[in-house]
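What follows is a single structure, written as structure tokens, with notes after it.
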Amino acid sequence: MAFQDPTYDQNKSRHINNSHLQGPNQETIEMKSKHVSFKPSRDFHTNDYSNNYIHGKSLPQQHVTNIENRVDGYPKLQKLFQAKAKQINQFATTPFGCKIGIDSIVPTLNHWIQNENLTFDVVMIGCLTENQFIYPILTQLPLDRLISKPGFLFIWANSQKINELTKLLNNEIWAKKFRRSEELVFVPIDKKSPFYPGLDQDDETLMEKMQWHCWMCITGTVRRSTDGHLIHCNVDTDLSIETKDTTNGAVPSHLYRIAENFSTATRRLHIIPARTGYETPVKVRPGWVIVSPDVMLDNFSPKRYKEEIANLGSNIPLKNEIELLRPRSPVQKAQ
């Protein structure tokens, strides 16, 4: 019969001998949970939209969740957008359209400049359609006399044409008159969109450019910190994505809203040097004079327009409610 120590506990001995095989106790786990590692992890989560497009033909912009309501979750910005839209409609001229051929655009605008003494504070050239004759407009038209100082110029074109126009905008003579400020981008939701560029081209390329680009240029000197009566509610993002509410037409309403929110000017002109056809109509908009071969209304009168501007004023007046809500440039501290 084997001798057995009276102090020996078989279960306790098994527990002690096997302690090195068990995991850490609760106290050790709590200590490790408090430790935070700042080293980058090798395994990280990525949204591989290129892979999604290859396998499911789903474009990256279709995965953006807040394109329908860009200010969702920001009640202050929602209130600002509503108040600003209401004020813009209140101080807008009659929707004017000037229906003329492409070859008559430059002579007509020259007549307005020389004989009617018309100037505009905001001028937008181009739309979301192909075959635009933008280069002749920029080279033949005295835009420095058509646009007031300070003033704003928006030029919309596809990726190919905007690269050609960039060479012109970098020209020394042009740079003295207009200072290129920002670039805006509009992206259609998919290839079925009427705004998808290159639909009239039959050849297929490996890489397709689907964006529309806009160069925003400024005449004169404008500072955000001191010229709040000119640059007012610049809360729109530089990237715009087509929404379900975007109506069929040559110009989405969001393109107009960017210019309306950016500047308080009431004298706005839109030049569309292209035939858009009946499938993509050019609709008039309150507060704008739209010059196009296919504009749906031809009612522009320089005399009537100047009378309405005289009653409204050349700038939208400041409103306390909007002033309290709109973002401002930070005030620099005196050193």
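In case you wondered, yes, glycine gets a Cβ from its N, Cα and C as well.
Computed from a predicted structure; not experimentally measured.
A coil conformation is recorded for CYS127 (mutagenesis position) in the three-state DSSP classification, outside any helix or strand. Its own atom aside, the Cβ of CYS127 (mutagenesis position) has 25 Cβ atoms within 10 angstroms in the protein chains shown. Record note (Swiss-Prot), mutagenesis CYS127 to Tyr: Decreases interaction with VIR1. The unchanged residue is displayed.
Taken residue by residue with DSSP, PHE186 (mutagenesis position) is part of a strand. Quoted from Swiss-Prot, the note on mutagenesis experiment PHE186 to Ser is: Decreases interaction with VIR1.
The mutagenesis experiment MET207 to Arg is recorded by Swiss-Prot, whose note states: Decreases interaction with VIR1.
Cβ neighbour count for PHE186 (mutagenesis position): 21 (other Cβ atoms within 10 Å of its Cβ, all protein chains included). Annotated pair CYS127 (mutagenesis position) and PHE186 (mutagenesis position), C-alpha to C-alpha distance, rounded: 11 Å.
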